Amino acid sequence: MEKYVRLQKIGEGSFGKAVLVKSTEDGRHYVIKEINISRMSDKERQESRREVAVLANMKHPNIVQYKESFEENGSLYIVMDYCEGGDLFKRINAQKGALFQEDQILDWFVQICLALKHVHDRKILHRDIKSQNIFLTKDGTVQLGDFGIARVLNSTVELARTCIGTPYYLSPEICENKPYNNKSDIWALGCVLYELCTLKHAFEAGNMKNLVLKIISGSFPPVSPHYSYDLRSLLSQLFKRNPRDRPSVNSILEKGFIAKRIEKFLSPQLIAEEFCLKTLSKFGPQPLPGKRPASGQGVSSFVPAQKITKPAAKYGVPLTYKKYGDKKLLEKKPPPKHKQAHQIPVKKMNSGEERKKMSEEAAKKRRLEFIEKEKKQKDQIRFLKAEQMKRQEKQRLERINRAREQGWRNVLRAGGSGEVKASFFGIGGAVSPSPCSPRGQYEHYHAIFDQMQRLRAEDNEARWKGGIYGRWLPERQKGHLAVERANQVEEFLQRKREAMQNKARAEGHVVYLARLRQIRLQNFNERQQIKAKLRGENKEADGTKGQEATEETDMRLKKMESLKAQTNARAAVLKEQLERKRKEAYEREKKVWEEHLVARVKSSDVPLPLELLETGGSPSKQQVKPVISVTSALKEVGLDGSLTDTQEEEMEKSNSAISSKREILRRLNENLKAQEDEKEKQHHSGSCETVGHKDEREYETENAISSDRKKWEMGGQLVIPLDAVTLDTSFSATEKHTVGEVIKLDSNGSPRKVWGKNPTDSVLKILGEAELQLQTELLENTSFKSEVYAEEENYKPLLTEEENLQCISKEINPSATVDSTETKSPKFTEVSPQMSEGNVEEPDDLETEVLQEPSSTHTDGSLPPVLNDVWTREKEAAKETELEDKVAVQQSEVCEDRIPGNVDQSCKDQRDPAVDDSPQSGCDVEKSVQPESIFQKVVHSKDLNLVQAVHCSPEEPIPIRSHSDSPPKTKSKNSLLIGLSTGLFDANNPKMLRTCSLPDLSKLFRTLMDVPTVGDVHQDSLEIDELEDEPIKEGPSDSEDTVFEETDTDLQELQASMEQLLREQPGDEYSEEEESVLKSSDVEQTARGTDAPDEEDNPSSESALNEEWHSDNSDAETTSECEYDSVFNHLEELRLHLEQEMGFEKFFEVYEKVKAIHEDEDENIEICSTIVENILGNEHQHLYAKILHLVMADGAYQEDNDE
């Protein structure tokens, strides 16, 4: 670098950096391209040096000249000439939509073809033809640059950056990961020509995936008809999907409208060197056309070829200018025009004999003249036929080209351009017997041949032309008209068929999309079924885990049985205590009632409310807060119809003394009617303040109290002023079961169910089983706070009694109100409706319902806290009985309705660890009330809780485990709908099928070779599976549902058979060449201790290059079909190597990132390499090219691809 002075950086591309420098020796400007080869091995560096040496020896006016190359600081520097005119890409952008002239396009294209021919003739591939690599000099000469560099950089990451930066020039075989060949350069050449004609890329798409699909389909917008048919036809040939159908660069240069421009850009000596390099016999006889003054084209430049080919030594006749006169030219011209090369020597012999015989005798001359006339006549007939055939062939090619431009691939018939090519190959020189002269020489002299034909008709053939040619002309004209009409009809029918095919193709696309969606949906359903089946079965292959699971199941069953037995024992004990306390309370009430009746009889003149207040227990509270009549309360909950019956049964059990006092009570009621009316009004006003919508019914009840009393008298029952007395006095038998709040009924709600007439049912139990409206749940907790703490001391003895039953967990926070306060706390009101609602569909424990309640509970400030005090003087006894009654209700529901094993199932992820540690907390009395921390911990949405409650397994254990034997949880409905609407059933799960139609053999290789344990695979892919199976991020982990399960028996047998097949028949998967490459790569890996690059990226051996060569006639160098058949094997093998070298997680991350960028229409694909290199790091940066090829090939084979 000391010989050059850096001026500025002018670009960066596949090669690395390009720097403009100035030479200190000659002062000229050069471009130095810096290539980083530090990552290459020594062998690859040697190969790179040889390649650069070959490139430096190429000298051609249309190729950027290499001056020298050297290495410094781990980089390869290539010095080449500087083109001041910029590149063709900038020139196209400078047009700003104005199309180029066809002559300008063809001039540039011919120069590009000449440069590419120079490269291809030396069996070197360019591999990076694009408008940015085609440069313009000051005088407008086109020079091709950067050729061969992609071959040098075959194993570096820069090649991958090239593919990302300029994906518009990729050929279908590259997208399909097939070997690169010379026809891939032809495809890129067609892309450049299309860009010159339209100023746009032939294949454009919003993302890489769609671009690859467009390239594979081979459909491109048609070129403007402003350009000639020859140019459009050439373009369609360059864009053939099959590489063997594309012409070679030599065939392109043989076309007439291309060949006539060669002379403008190459000197005669260069033309001779370039075109004689391949076949010397082609251009040996070509000085003949050079003498014609009318041609003015480059064919006359073949005269200097005498010095190189030495035609005198070959043909025995010196080729000089004076040897060929105008007369001989006239004789030699028509045969090549008539395509009768084999008759040229015969004509020549006939003319020599004619001259000899004319000098000898006139008779012989006349006979020869007659023979010559006959031959000329036949030649003319053949010429006319040839013209007609050529016209028909041209029309046919034009129709094919139109169909090709419209994108219909099925219209083409076999051998599209073979006939034309063959006809031109049949042309040879006048002296040479070779049938391989260039097509361009014949077509260029059509005008000269016609002029000579006219001169011959006027001078030498006037006699026989008038007789014979005149006789054939009318018939010939009629034939032409008929052929033209037939061609027009055929063209119309052809266009009609094309329209029908277009319509049928559109219908076929719709059918295909429907079938593809069905296939994807079927695959998705099958995977879900297999996943559910695998998750639900025991793991046969893993004996230890199976045994542990069985032991855990047995332990859970035993634990549940013991819990159930304990629950039943507790329920029995509590029932016995409840019965005993009920009897004691009943006896106490009986005695109190008798004393009360005696006192009322003795002091009948004393007002009844005062007597009741003296015996009521809590006068101060009754003075402050109004008394709620039990009639009004029971009517509100729908018990007004059954109240009388219940009262009858309770009164019959109370005492026979009650019936004997009925008359006395009736007289007392009549005497105290005025006082009762006054008192009733006060109670009525108090009730209206609390429950506003009951005013009218209360008022009617109080006004019609006398008639109501009569109704009770007619029934033969005890008549008691229930509306005027307190709750404990009027209904002492049921005071043990009364809940301490007013039940407010929604006026618009559905009517309540009628309770059965069972004398053993308590009010508390009925209220607990009743289906309450929302108003009963919306009580304000703060309104009861003082009452709860005020009464807390009254229940301490009861808690002491229950401690021997171990019904209170030590770990529960004492600040939370325990079960003894539930008799007047609104939390019990929350439990009851939830419990009844939960039992409608599926029985569950009370703890689950309490945890779900706060998400739907709202406070209602409309209910004042003055309704709490309905306690009687027998407060402690009533509270004890109510507590026991509630416990009995809960325990009976647990025993009767709950499924064994449902203990703590739905809330196992939400429970406090302290509660889980208690062996009996699962069935505790306090299960209906959780500590405050548990209520704060509930952050899940209601839908998620419902899904968890529905899909919880009965065998689920209490502690949280990472592995679960429960059936799988169904995916969220929303995520399923999204998957159905988008069709992406298998896009995000790496364990699913990668494409719709191809098996993922990488999993098979991974199973046979990597053999990771099931647990390891699960831990590695846990995060990915969680993202798929659990759409709600705040929800609990679904890791137990995504355990990588062992396959069932059928899948194991399939894997075993495929493993045996792979071991016994390795030759079936790869061809011999591929096997040798794999073996050699394995040897290199063993020697170096690292994974060598894939064989397609290793330029060190010729057999390992992912290249092949296609000639014009593919018979001579036909590539083995095994290479195409094993494309899938290449892909899966490449996938396997990448997973082994990088690790599955990193490989999958990079793969998905590249795929996402390719599919994102808004993403700039040029930044893909930077992002991916940051993920890969320096260690795996060289693998980017392989990952890119894999992504592109997967996208190519994923959709419909016929070839």
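From the backbone N, Cα and C atoms, a Cβ is placed for every residue, glycine too.
Although substitutions are noted, the structure shown does not include any of them.
Features of the protein shown, as given by Swiss-Prot:
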{"type": "DOMAIN", "residues": "4-258", "note": "domain 'Protein kinase'"}
{"type": "BINDING", "residues": "Ile10, Gly11, Glu12, Gly13, Ser14, Phe15, Gly16, Lys17, Ala18, Lys33", "note": "ATP binding site"}
{"type": "ACT_SITE", "residues": "Asp128", "note": "active site, proton acceptor"}
{"type": "MUTAGEN", "residues": "Ser997 to Ala", "note": "Loss of 14-3-3 protein-binding"}
| note | Cβ density check for Gly16 (ATP binding site), other Cβ within 10 Å (all protein chains) comes to 22
| message | With Cβ-Cβ distance below 8 Å and at least 6 positions apart along the chain, what are the contacts of Ile10 (ATP binding site)? List them in sequence order. | response | Ala18, Val19, Leu20, Val31
| query | Three states by DSSP: which one describes the residue listed as 'active site, proton acceptor'? | reply | coil
| Most crowded position, judged by CB atoms within 10 A, among Glu12, Asp128 as recorded positions | Asp128
| said: Just to verify a number: CA distance, Gly16 (ATP binding site) to Asp128 (active site, proton acceptor), in angstrom, no decimals. | reply: 14
| remark: Spacing of the two Cα atoms, Asp128 (active site, proton acceptor) and Glu12 (ATP binding site), in whole angstrom, works out to 14
| remark: Counting every protein chain shown, other Cβ atoms within 10 Å of the Cβ of Ala18 (ATP binding site) number 19
| message | Looking at the domain 'Protein kinase' (4-258) alone, can you tell me the average pLDDT? | response | 85
